[in-house]
Structure formats: structure tokens, C-alpha cells
Amino acid sequence: MGALNQTRVTEFIFLGLTDNWVLEILFFVPFTVTYMLTLLGNFLIVVTIVFTPRLHNPMYFFLSNLSFIDICHSSVTVPKMLEGLLLERKTISFDNCIAQLFFLHLFACSEIFLLTIMAYDRYVAICIPLHYSNVMNMKVCVQLVFALWLGGTIHSLVQTFLTIRLPYCGPNIIDSYFCDVPPVIKLACTDTYLTGILIVSNSGTISLVCFLALVTSYTVILFSLRKQSAEGRRKALSTCSAHFMVVALFFGPCIFLYTRPDSSFSIDKVVSVFYTVVTPLLNPLIYTLRNEEVKTAMKHLRQRRICS
């Protein structure tokens, strides 16, 4: 409580992506277009799955949740980044900074757990197909989604508590375009070595353990595909390769950012742009371009809309 009472900083100032005004204007248009396409693409996937009965199965149930999380995840940081590209003084209040930090880790951690669950779903479907309907029924799927949100919330609460328990009495300049734990705790008026270790341990353990679980699942799947027919192998590889591309695009930046006690914020900003702006857009593109069922369902919905 004493640490909280010492807090005197009321707002933070972002340095942003660059200090070059011309580059900021040039960045604004493509980032705005990317964000709008992210919202549209992921929203279309959710709507398509909800209104297509034959897609009401575990794989697409999880995919719709992934699209929802991507919408939320990008919306936590991108609007503030776009605002900062147009303003000379990029500020955020202390309370809003902590809120942004909380929701950033909530959605990021929930996505990590969801991608791990999706890998397990594919493992059951391909390796033990006769038990799939019993193991992955809708009741279990709903329970898994509840568990991943609970896990994401607990992780985010831990990260947020470790951040706000520190005293902030200046400076208040964040070398980033959004509030995240590493750049924020650097501004604390006390030694943050132990806090940094705890934060890296929390995020790093989750990222690495889930990534190892994913790699293990796909390794077992690849070995089991030798027993499948040519058509079965083709369909399974198409689904799994799309999912693994999403995993690599998301886990790579997360492991890079959150498993190092010391960060280079100039490099971190580039990596952060990739996983907060680019990856949420690539997810719907990867799944729709490589998934005939989703593409066909979207065409049917469009035809129904035209006919009505």
C-alpha cells in the first residue's frame, strides 16, 4: 500500500514509432487500412461461422473465438497508435495506461491458450478420430474456452499487480506507442530487477510451455499422417499448416518480447507492430485462403444476401 501511495505520475508520454513527422503521416494510411481490414476480415469469419450450421463444430467454434480475440487484441493498441501518429504530443493517463496493459495481456494470453487448445483439437481429430465426438463435444469446448479466458485473466491480473505496486514519480516518457509491462516498469522509482524476473517468468513460462505443447502435438500429428490416405493427408496438412503458420506468427514475437529480462525498445517496437497490427490481419487471410469450407460458406452467405 505504501508503494501505491507514492505514485505521483498522472500521465505518460509516448515517444511513438518514430520522431519523423513525415514518416508518421506515411505510416498512418497503411496502418489505418490494415486495422479496418483486420476488423472486417475477422468479423466476417465470426458471422460466417455463426450463420452456417455445417460449420458448427469444435474447429470452427475455436476459429470464431480466435477471430473475436484478434479483433479485441488489435483494438487495444492500434487506435491509440493511430491517434499518436497524428499528434505531436502523445499522452495517456496513468489509469488508461494500466487498463491498456491489462487488456493487452488478457487478450494475448487468451490467444496463446486458444492456439494451444486448437492444436489439441487437431491432434484428437487426426490421431484418435473414433473418440473425437466424445472427447471434443460442445460442452467440453465451452468449458475449454471458459478456462482459457480465466487463465488469461489471472495472468493479466498478475502482470498488472506487479506493475502498479511500484512507485512512479518520474520520468514519464515511454519509449513505445502503447503501454506494456517492460517499458512501464523501467520508469519506476525503485529497483525493478526482481519484478522484472517475476514478469519474465510469468509470461515466458506460459509462452514456452504452450509453444512446446504445440510443437509436440504437431510432431505426433505428422507421424500419424503416414497411416492416412492421400486425400486424408492432404486435408489434414492443409488445416494444420494454416494453424501452424498462425502459431509461428504469434508465438515468435511473444517469445522474443517476453522472455528477455533486458529489452531493446527500438527493436521491440518493430516486433510489436508485427504482432499487434499485422498478425491479427494475417489470421483471417490464412484461414480463408487455405480453407475451402470457409470460402464456400462465405460465398453462400453472400448469395443469400443478394437473393434476399
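In case you wondered, yes, glycine gets a Cβ from its N, Cα and C as well.
Here the original residues stay in place, and none of the substitutions has been built in.
The following features are taken from Swiss-Prot:
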BINDING   His105, Cys109, Arg260  Cu cation binding site
MUTAGEN   His73 to Ala, Lys or Arg  No receptor activity in response to MTMT binding, even in the presence of copper
MUTAGEN   Cys97 to Ala or Val  No receptor activity in response to MTMT binding, even in the presence of copper
MUTAGEN   His105 to Lys  Decreased receptor activity in response to MTMT binding, even in the presence of copper. Complete loss of receptor activity in the absence of copper
MUTAGEN   His105 to Ala, Leu or Arg  No receptor activity in response to MTMT binding, even in the presence of copper
MUTAGEN   Cys109 to Val  Decreased receptor activity in response to MTMT binding, even in the presence of copper. Complete loss of receptor activity in the absence of copper
MUTAGEN   His155 to Arg  No receptor activity in response to MTMT binding, even in the presence of copper. Little to no expression detected on plasma membrane
Revision key, fill the gap. Smallest Cα-Cα separation from Cys109 (mutagenesis position) among the mutagenesis positions His73, Cys97, His155 is shown by His155
Review point. What three-state secondary structure does DSSP assign to Cys97 (mutagenesis position)?
Key: helix
Check your understanding: For His73 (mutagenesis position) and His105 (mutagenesis position), what Cα-Cα distance in Å is obtained after rounding to a whole number?
Key -> 9
Practice item. Return the single residue from the mutagenesis positions list (His105, His155) that has the minimum number of other CB atoms within 10 Å. Key: His155
**Study point:** Inter-residue C-alpha distance, Cys97 (mutagenesis position) and His155 (mutagenesis position) (nearest angstrom)
**Key:** 17
Study note, to complete from the structure: Cys97 (mutagenesis position), Cβ-centred 10 Å count of other Cβ atoms over all protein chains shown, is 25
